[in-house]
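If you check Swiss-Prot, you get these features:
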MUTAGEN   Ile11 to Ala  No longer binds Hha or YdgT, slightly altered DNA-binding, wild-type self-association. Derepression of some H-NS-regulated genes, acts similarly to an hha deletion strain
MUTAGEN   Arg12 to Ala  No longer binds Hha, still able to bind YdgT
MUTAGEN   Arg12 to His  No longer binds Hha or YdgT, slightly altered DNA-binding, may self associate into longer than wild-type filaments. Derepression
MUTAGEN   Cys21 to Ser  No effect on DNA-binding or physical properties
MUTAGEN   Glu102 to Ala  No change in DNA-binding, in fragment 91-137
MUTAGEN   Gln112 to Ala  Reduced DNA-binding, in fragment 91-137
MUTAGEN   Arg114 to Ala  Considerably reduced DNA-binding, in fragment 91-137
Amino acid sequence: MSEALKILNNIRTLRAQARECTLETLEEMLEKLEVVVNERREEESAAAAEVEERTRKLQQYREMLIADGIDPNELLNSMAAAKSGTKAKRAARPAKYSYVDENGETKTWTGQGRTPAVIKKAMEEQGKQLEDFLIKE
């Protein structure tokens, strides 16, 4: 709250300030204050009327949905599911190649991404082909 509003809100300070003004000035200030208060009341009532109208419309639409056999919660849930925007996770690709790493563990590779170092080394140094690592079904 600003200093001017604090002065207007405090009756003692207001009386002290009013002693320095003429009666005509005080009446003019009162008229202006009444105009401002009336404008504010009109704004508040207009805002309340808008909220009431919106609530009435929402209730009307809700009744229309129920009349058509649609549960409003079902509609909200379907809208939320469509709006979520999260992508569905892809299914993991099946392993296509199998190899034994330096620790003696059998590992698999889908064929996507970088070629594992063990397979790359075997292809370069031992002359193996990628088909040599295929998992036979």
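Heads up, the Cβ atoms here are built off N, Cα and C, so glycines get one too.
Keep in mind that this structure shows the original residues, not the substituted ones.
It should be emphasised that the depicted structure is a prediction, and the values quoted were computed from it without experimental measurement.
A map of Swiss-Prot features onto the structure.
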residue	record	CB count, 10 Å
Ile11	mutagenesis position	8
Arg12	mutagenesis position	7
Cys21	mutagenesis position	12
Glu102	mutagenesis position	8
Gln112	mutagenesis position	7
Arg114	mutagenesis position	8
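Cα of Arg12 (mutagenesis position) to Cα of Arg114 (mutagenesis position): a span of 82 Å. With respect to their backbone Cα atoms, Arg114 (mutagenesis position) and Glu102 (mutagenesis position) stand 18 Å from each other.
It is 80 Å from the Cα atom of Ile11 (mutagenesis position) to that of Gln112 (mutagenesis position).
Here the CA atom of Gln112 (mutagenesis position) lies 21 Å from the CA atom of Glu102 (mutagenesis position). In this structure the C-alpha atoms belonging to Cys21 (mutagenesis position) and Gln112 (mutagenesis position) are separated by 87 Å.
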